[in-house]
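Some notes on the structure that comes next.
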Amino acid sequence: MVRTYLLLLLLCGPATPFFNHLMDVTRRLLDSSNATWQRDQPDTHRLSRLDAHVMSMLGVGSHIDEVSVNHSQHLHNFRSYNCEEGRRTLTMMDPKSGKFKRLKCNENQTLSKDCASCIEKKSSIMKSEHLVYDDAICQSDYSSPEAMPDHETHLCRIGPLHIQHCTHEAKRVQHVSWFWIDGKLRVYDDFSVSWTEGKFLSLFDCLNETSKDHNCNKAVCLEGRCSGDLQFCTEFTCSYAKADCNCKRNQVSGVAVVHTKHGSFMPECMGQSLWSVRKPLSKRSVTVQQPCMDCESDCKVDHILVIVRHFYPDHYQACLGSTCLTGRAKDKEFKIPFKMADRLSDSHFEIRIWDKERSNEYFLESRCESVDACAAITCWFCRANWANIHCFSKEQVLILVAVSSLCILLLASVLRALKVIATFTWKIIKPFWWILSLLCRTCSKRLNKRAERLKESIHSLEEGLNNVDEGPREQNNPARAVARPNVRQKMFNLTRLSPVVVGMLCLACPVESCSDSISVTASSQRCSTSSDGVNSCFVSTSSLLQVSPKGQESCLILKGPTGTAVDSIRIKTTDIKLECVRRDLYWVPRVTHRCIGTRRCHLMGACKGEACSEFKINDYSPEWGHEEELMAQLGWSYCVEQCGGALCQCFNMRPSCFYLRKTFSHLSQDAFNIYECSEWSYRINVLVSTNSTHSNLTLKLGVPDSIPHGLISLSSVSQPPAIAYSECFGEDLHGTKFHTVCNRRTDYTLGRIGEIQCPTKADALAVSKRCISSDSIIFSKVHKDSVDCQSSIIDPMTIRNRNKLPSTVGSVTFWPTETSVEAAIPDLASATMLIRLDGYTIQFRSDSNKCSPRFLSLSGCYNCEAGAKLELEHVTDFGTALGILECPSLGYTTYYEVKNTLEKSIRTMHLNGSHVEAKCYFRCPNSESQLTIRGELIYLFNDDIRHHNQTLSPGLSPKSGSGWDPFGWFKASWLRAIWAILGGTVSLIIGVVIIYMVFTLCLKVKKS
């Protein structure tokens, strides 16, 4: 017995397909042709497979055109074809004409898989030979074509059917729900379907009482010549005597009624088809940068005048020298103020201007010639005008002399008044003082006499008063007493001189300056010389170098084993930005609500028992549309009980079921990325240049970037300022950025961006079920057969157009960048970069050329971002050489590419003193020259030059100290003559006094 069971178990596995096949054949022989056809339709045809008692699309015979030849001419590319195997006919609807076409093969032929031709293969009994492309159902009772409202959809085109004009379209293949009556097709986005019972003959099966045939002419029932059950006699007039037909309620679910915003109707057919559609696409809103052809600019001493003609300017961003300024223009002619230091050298400037709509960006480029350092100070009452004495005009000198004279007179008057007051007071106090002093002297004399008497009495009583050794000690004590005060007096005089000496030493100290260059010497062990005299060295180093302000360079000078400079790596700062470190939150679609509903009378379809209360939020009803696409979208499913009985077109008195699906439809194919700024960090763009390469790099803290045979990174940077903005930013598909108030993740507060949150762009474009929102975003109210839905979903496109960047929020101006957002903050940063070289190759020849440099000028400002400009001219006797200028007292080193033609070069120096006079050395391969650089620099206080609607972008702080050097002008060249006269006069007076004292001393000695 056990063996028998084991044998059956072993046979069950292999025999299962055979039994399944046998059951399928049996079912096909027993079932009706309609049931077999429904079962053999594709699995995606949920609607046509819904109920075996509902009429299929094959029943609309008069509207079907059969095609037996040239099938490929009728297969248009707005469908996706798959005829599988064993299909002899393909029926499909043309959305433009509203007609049905049936591709048909002969009896012994079947359609190919792509449906384009017929192949010699007979159809099988195991699969229905009729295939319908469209998932649809039909009914016998329907309204007239005029009862259908016009199209109400966001689609522009469906295949060849043109619905509405769209300027910008996006093509997509999707399932489209449609409704059809007698060759007329309509498409709606929002609709509901109710299945009603009532005075419809299609809900009853009538039997001819005489012939017992079901082919009874139902038209006679409308004349009252039929009898039937209670439901039939309730709706129609029954004749119980000599009735032609006897009618009973069949199993058809009811008659479908479609409800739209503009009316209701009964369709002849309704379904859903996979078609190629065109959806509206929003206009590309990316900001286009273009030159401002008819704009003018004029460089003034303290501002740039800009004139715009063909558009109305709004936000602008202007950079001159090391300063970048942002603001808003009030008119077509506006001024952009700049720091005085930015006019001390020839500077290229660039202005970016946005129009009022912020959809077009224009740029204007030009150059401002330098002005004299003293001429750059154009203000009268500002601090810079009175801090630089060597820039004083004649009027200022006269004012200074007058003010000094007035101060001296005022001081003399005060001293004279104090003297008069003191003299008058002394005259009053003098008698009292004389009496008091007389009393004090009298008392002191008496006390001294008594003390002497007492002392003499004590000494007389003591023994040993006549000791011989006491005499010498008493004689030496007065000498010591006299000597000690002399030593103290000398020490006191020395301490009085100490502050003066310290002050003189402080004035004698040289000025200090941070270097913007460092040198690296190659090891001789890693150098080699080729046969043609070319030396090759490999350099490996890790060096820290301070980042220069905008428009200036930092240099890494590479030297050979002999200490001769042979190459350099230049790092020029192009700009500095305070950029948002973005943290993506979610994607937001641009949608509106969409509600789909269908009502079933009790005991019809799925409305049975407690089915309505058991209906879940993710359940599906076939009348809603294509399940795969509809249920893949974010939405919520509900079942709402409605009335039953005759008043609600139902035969059953129990409540009917209204199946509701709340979902969304796109306003356009747009999605918006919403992100917040977790922090703000500096981003410094630099140009790294060697003798053979040029690379544009971006320096970020802790993010290295590659250079030839090395890496460069931002080693340290000052703490960025706190940005008083805690809201979000958004970005559309074209890169246009905007600021907005938004919900954070898992917060779905209505009325702000983030009511719907999608994890990816693809999810937002499809409003997939991976998106998250609250079902309260759509308010719905069911009215028996229809549903009224309302929503106030925020349109991100409106927010984008209103808050497009650049924009000023509070006191901060935000500017769009390629990947993030930049904030304009008037702060100076201090940054250091790390340069790592590993096997960097330098090649050079041992030349013997000499250099001839000459100092021309040194002008500009000290302790400022722009720095001072050092101008030299240089030339070699032959060839090209790399010259190094070193100023040890200033801590400054830089390089020059010296050629055999006379050239002028300008370098930037950062100093912290007003008067400069230092010895420098200019070294070439076969020469060393000594230069003396001299100059008078000015100090420009960091005054706020902005208007009320302007903001300074962040910059880099100067490499020297900060502050005003108030005593530096004492060393100015124009004061040297004065100091020489004063010094000569004082020296003459001191010499005369010394000679007189020596002469007097000699006379006293001679007389004694």
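Here the Cβ of each residue, glycine as well, is placed from N, Cα and C on the backbone.
Values in this document were obtained by computation on a predicted structure and should not be read as measured data.
In the three-state DSSP scheme, Leu438 (mutagenesis position) is classed as helix. Shown in sequence order, the list is empty: the chain has no residue 6+ apart in sequence with a C-beta less than 8 angstroms from the C-beta of Leu438 (mutagenesis position). The note that Swiss-Prot attaches to the published mutagenesis Leu438 to Ala is: Loss of budding into the Golgi membrane; no effect on Golgi subcellular location.
The Cβ of Leu439 (mutagenesis position) lies under 8 Å from no Cβ of any same-chain residue at least six residues away in sequence. According to Swiss-Prot, the mutagenesis experiment Leu439 to Ala carries this note: Budding defect; no effect on Golgi subcellular location.
For the published mutagenesis Cys440 to Ala, Swiss-Prot gives the following note: Decreased palmitoylation. Residue density at Cys440 (mutagenesis position): 10 other Cβ atoms are found within 10 A of its Cβ, drawing on all protein chains shown.
DSSP assigns Cys443 (mutagenesis position) to a helical segment in the three-state reduction. Long-range neighbours of Cys443 (mutagenesis position) (same chain, six or more residues apart, CB within less than 8 Å of its CB): none. In Swiss-Prot, the entry for mutagenesis Cys443 to Ala states: Decreased palmitoylation. The structure shown retains the original residue.
Under its mutagenesis entries, Swiss-Prot includes Lys1006 to Ala with the note: Mislocalization of glycoprotein C and glycoprotein N to the plasma membrane. Around the Cβ of Lys1006 (mutagenesis position), the number of neighbouring Cβ atoms within 10 Å comes to 7.
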Distance from Cys440 (mutagenesis position) back to Lys1006 (mutagenesis position), taken between C-alpha atoms, in Å: 44
